[in-house]
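Per Swiss-Prot, these features apply:
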type    : residues                       : note
DOMAIN  : 10-204                         : domain 'tr-type G'
BINDING : 19-26, 81-85, 136-139          : GTP binding site
MUTAGEN : His20 to Ala                   : No change in binding GDP and 3-fold reduction in binding EF-Ts
BINDING : Thr26                          : Mg(2+) binding site
MUTAGEN : Gln115 to Ala                  : Weaker binding for GDP and for EF-Ts
MUTAGEN : Lys137 to Arg, Gln, Glu or Ile : Reduces affinity for GDP
MUTAGEN : Asp139 to Asn                  : Reduces affinity for GDP; increases affinity for XDP
MUTAGEN : Gly223 to Asp                  : Inhibits codon-induced conformational changes leading to GTPase activation on the ribosome
MUTAGEN : Phe262 to Ala                  : Still associates with EF-Ts, very little Qbeta viral RNA polymerase complex forms
MUTAGEN : Arg289 to Ala                  : 50% loss of Qbeta viral RNA polymerase activity
MUTAGEN : Glu349 to Ala                  : No change in binding GDP but higher binding constant for EF-Ts
MUTAGEN : Arg378 to Ala                  : 60% loss of Qbeta viral RNA polymerase elongation activity
MUTAGEN : Arg382 to Ala                  : 25% loss of Qbeta viral RNA polymerase elongation activity
MUTAGEN : Thr383 to Val                  : No longer phosphorylated by phage protein doc
Amino acid sequence: MSKEKFERTKPHVNVGTIGHVDHGKTTLTAAITTVLAKTYGGAARAFDQIDNAPEEKARGITINTSHVEYDTPTRHYAHVDCPGHADYVKNMITGAAQMDGAILVVAATDGPMPQTREHILLGRQVGVPYIIVFLNKCDMVDDEELLELVEMEVRELLSQYDFPGDDTPIVRGSALKALEGDAEWEAKILELAGFLDSYIPEPERAIDKPFLLPIEDVFSISGRGTVVTGRVERGIIKVGEEVEIVGIKETQKSTCTGVEMFRKLLDEGRAGENVGVLLRGIKREEIERGQVLAKPGTIKPHTKFESEVYILSKDEGGRHTPFFKGYRPQFYFRTTDVTGTIELPEGVEMVMPGDNIKMVVTLIHPIAMDDGLRFAIREGGRTVGAGVVAKVLS
């Protein structure tokens, strides 16, 4: 029994396979689970178990995703693999499967293809911090020079999108041969697992980040003052600490004079907990849903940003018609809707349901935001799109 307990203490890292259709992402996913299970213990997953991905909903969007888990001696990995290109786009934009690092699969027989480029760009836009390359199907290429050429192309492509192409680990392998139990190629899977361990740093846990709580509700308690409620997104709030109230209006400062959960008074509220925070010297009408409480100086309000968005198709309950420049929907951040205007990329006249597109958004009120913040696009309470802040502009 003691072993089970030990497993849980390993750092947990989220990864996924990305890359062009038919380059071997799902075969590689199966090979990793199989080879690591054989070497270090754990459950192997067959190709067809992974390929038959269940549907799930994230922000009202249907995404097909397979989740597998595996262990190396030092870490526990949760790995996501998507069957279709559209699923990757949706997954990365909604953040349904947030990745601490990605394995880019490139077939040595083809070299980089259009979706290879698109997935690298998406990775950059949505903040995938690290990419490791698995050069697949190397058993089918005899020419060493050809492999070097493909490797060089991949490095150039990564550098083009601000990943460190020259320093990126590239493993030459064959997922299929490894899956079939060929020892020479199994060794390449272990080499890849070694890079997952060494190249992707341990992710910072939510509790170690600066305090932030999106405000859901505001109450006034006679004799005690104003209480805001919500779920702590990150960090810890302790009684007596200063906080800032950010977004929508001018930023204000206050002090937390109490934290409560389930009607009990606590010394602190931590990431993941639903709490009420009592604020000193703030009137009920000076604060509203949609603002955030944050550690002073850690987050600023912004109105203009570059984003990567996915527009729901008609089948997903989205719009039935395209939209054009001048479109003014609501952008739903954390707990509230804010109206905004959009600028489309040069040469783009209209956006169709089912498209993914880069757009610059200008909100009518400032919202507390950082790069990587997810949002929904809504019309009258109905979700018509999902997006991520790629870059705050002002």
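Note: Cβ is positioned from N, Cα and C throughout, glycine not excepted.
Where a substitution is noted, the model still shows the residue that was there originally.
Annotated features, which come from Swiss-Prot, shown on the structure.
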residue : record               : CB count, 10 Å
Gly19   : GTP binding site     : 26
Asp22   : GTP binding site     : 12
Thr26   : Mg(2+) binding site  : 22
His85   : GTP binding site     : 14
Lys137  : mutagenesis position : 21
Cys138  : GTP binding site     : 21
Gly223  : mutagenesis position : 4
Phe262  : mutagenesis position : 8
Arg378  : mutagenesis position : 16
Thr383  : mutagenesis position : 17
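For the domain 'tr-type G' (10-204), the model's pLDDT averages out at 94.
If you take the C-beta of Glu349 (mutagenesis position) and look for same-chain residues 6 or more apart in sequence within under 8 angstroms, you find Phe324, Lys325. By neighbour count, meaning other C-beta atoms within 10 Å, the densest spot among the mutagenesis positions His20, Arg382 is His20. With respect to their backbone Cα atoms, Gly19 (GTP binding site) and Gln115 (mutagenesis position) stand 6 Å from each other. Counting neighbouring Cβ atoms within 10 Å of each of the recorded positions (Lys25, Arg289), the lowest count belongs to Arg289. DSSP classifies Gly223 (mutagenesis position) as coil under the three-state reduction.
Separating the Cα atoms of Gly223 (mutagenesis position) and Phe262 (mutagenesis position) is a whole-number distance of 20 Å.
When the Cα of His85 (GTP binding site) is compared against those of the recorded positions Thr26, Arg289, Arg378, Arg382, the shortest separation belongs to Thr26. Using a 10 Å radius centred on the Cβ of Asp139 (mutagenesis position) and all shown protein chains, the other Cβ atoms total 18. With respect to their backbone Cα atoms, Phe262 (mutagenesis position) and Cys82 (GTP binding site) stand 39 Å from each other. Rounded to the nearest whole angstrom, the C-alpha distance between Asp139 (mutagenesis position) and Lys25 (GTP binding site) is 16. In sequence order, Gly16, Ala53, Ile63, Asn64, Thr65, Ser66, Tyr88, Asn91 are the residues near Cys82 (GTP binding site), counting only same-chain partners six or more apart with C-beta under 8 A. Lys25 (GTP binding site) sits 34 Å from Arg382 (mutagenesis position), counting Cα to Cα. Taking CA atoms as the reference points, Asp22 (GTP binding site) and Lys137 (mutagenesis position) are 11 Å apart.
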